[in-house]
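Here's the structure we're looking at; comments come further down.
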Amino acid sequence: MSEPAGDVRQNPCGSKACRRLFGPVDSEQLSRDCDALMAGCIQEARERWNFDFVTETPLEGDFAWERVRGLGLPKLYLPTGPRRGRDELGGGRRPGTSPALLQGTAEEDHVDLSLSCTLVPRSGEQAEGSPGGPGDSQGRKRRQTSMTDFYHSKRRLIFSKRKP
């Protein structure tokens, strides 16, 4: 079942498997479709939440938006450095934090999200398994669960008419 030497196809993507099932991709049409879909989603969210997510301003409507004090953004989310506000992909502008939202935040409002981890060696007494300790169940193997562990098995009763 080998193909003849003249019918060998060249893989256009090199060694990777690559198929175009529906023809070439029109990138301009794709970007227009994505932009239209995004605009529709933004408009739907704007009408639902009475908030303009593009300019980050509240709108008149069912909801009354107010600033929550003391919940400032962590430093992780604030833009820093010479590439401030630049997208890593393509160099376009990415949405930054609005000055209206950051107004009134101070250094003490930021939450410190740093964590530290230290390894603690086990002592010989705990490794042997003290009663009630975490090493108590290490020696036993767990059996594999089956369907009957979750559902009780029942016998099906079949009533048939007896012949006279």
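Cβ coordinates are placed from backbone N, Cα and C, and glycine is handled just like the others.
Original residues only: the substitutions mentioned are not part of this model.
Per Swiss-Prot, these features apply:
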MUTAGEN   SER114 to Glu  Phosphomimetic mutant, increases ubiquitination by the DCX(DTL) complex
MUTAGEN   THR145 to Ala  Reduces phosphorylation by Akt; no change in interaction with PCNA, CDK2 or CDK4; no change in subcellular location
MUTAGEN   THR145 to Asp  No interaction with PCNA; 59% inhibition of CDK2 binding; modest inhibition of CDK4 binding; no change in subcellular location
MUTAGEN   SER146 to Asp  Reduces interaction with PCNA
MUTAGEN   LYS154 to Ala  Loss of interaction with TRIM39
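Structure coloured by features recorded in Swiss-Prot.
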residue	record	Cβ neighbours (10 Å)
THR145	mutagenesis position	8
SER146	mutagenesis position	9
LYS154	mutagenesis position	6
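When the Cα atoms are compared, SER146 (mutagenesis position) and LYS154 (mutagenesis position) turn out to be 15 Å apart. Rounded to the nearest whole angstrom, the C-alpha distance between LYS154 (mutagenesis position) and THR145 (mutagenesis position) is 18.
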